[in-house]
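Copied over from Swiss-Prot, here are the features:
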DOMAIN    107-187  domain 'S1 motif'
MUTAGEN   LEU136 to Pro  In RRP4-1; temperature-sensitive(ts) lethal mutation
Amino acid sequence: MSEVITITKRNGAFQNSSNLSYNNTGISDDENDEEDIYMHDVNSASKSESDSQIVTPGELVTDDPIWMRGHGTYFLDNMTYSSVAGTVSRVNRLLSVIPLKGRYAPETGDHVVGRIAEVGNKRWKVDIGGKQHAVLMLGSVNLPGGILRRKSESDELQMRSFLKEGDLLNAEVQSLFQDGSASLHTRSLKYGKLRNGMFCQVPSSLIVRAKNHTHNLPGNITVVLGVNGYIWLRKTSQMDLARDTPSANNSSSIKSTGPTGAVSLNPSITRLEEESSWQIYSDENDPSISNNIRQAICRYANVIKALAFCEIGITQQRIVSAYEASMVYSNVGELIEKNVMESIGSDILTAEKMRGNGN
């Protein structure tokens, strides 16, 4: 004989009216069913409001008071409205609206490019395109020569000789403060002051996050793709080449046999860091940069602008593909014309669809 189990709803939660339970693990099936049905009720209540829903400022998001208000929302007359144009995001019971376009929101571990905005007491304020300036502490930078020691008062007096207002640098987001501003560091030699190149800017939403944001490109050019949408194009240096070689992964130098049979030692990455660290704060650009390098930098900058114009996510592969597609135009200035940018963007998307990895 089977027993009929009925479900009744009381005070917003479901309860089992039967006393029948199977206590195999110390928790009754009735309690599990009650929790499952309750969660289903919460999910179905917001079924009409999809997580991918796009809302506009002033639009009603939900009238259910169960949700906690997050960024991009405001509360009025027991109802939650959107304060920005964006997509609705729900994490547990936190309801927020992510803007379609807006300022960069830093996250720990982000590789960013910034500009020194102010020199203060043992710190620099850096513009990274966010709602607030980031902070770079004096203790978070490498000193010239690569010497690891405590920062002294003399170092504080020489802060402007290291980095001054207007200088560009790439850094990593070390942590976030309570107000959402970022704390940066440049303790690695892959970070620091930027020289011998050109700056360009795209919306931060177009930068595809990856493990590495510094890439060596054809034409002896290196690109630094800041997650914040700030991009730096420069002539490839010895340090950039060393990171792409097997010796960059070993602290000791690697022996190799030359064509004459003699054994030679390739310089290790550590030695290159020591030599380059004396010039990391120099204001002088390399005078030997040729016109071909300058033209290649401008071509890369224009194809990046073309990708941004077509709202295509920017990656190393797409930059190289766009660069190759742009070679049919001998005049670099033509690349920023509307029809040319649309043509390059169309070629990139078509090539990716042909390869079967179009997004």
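All positions are counted from 1 along the displayed chain.
Including glycine, each Cβ sits where the backbone N, Cα and C put it.
Those substitutions? Not in this structure, it's all original residues.
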Distant-in-sequence Cβ neighbours of LEU136 (mutagenesis position), under 8 Å, six or more positions away: ARG123, TRP124, LYS125, VAL126, LEU163, LEU169, ALA171, SER183, LEU184, HIS185, THR186
Counting by DSSP, what is the helix, strand and coil composition of the domain 'S1 motif' (107-187)? 9 helix, 37 strand, 35 coil
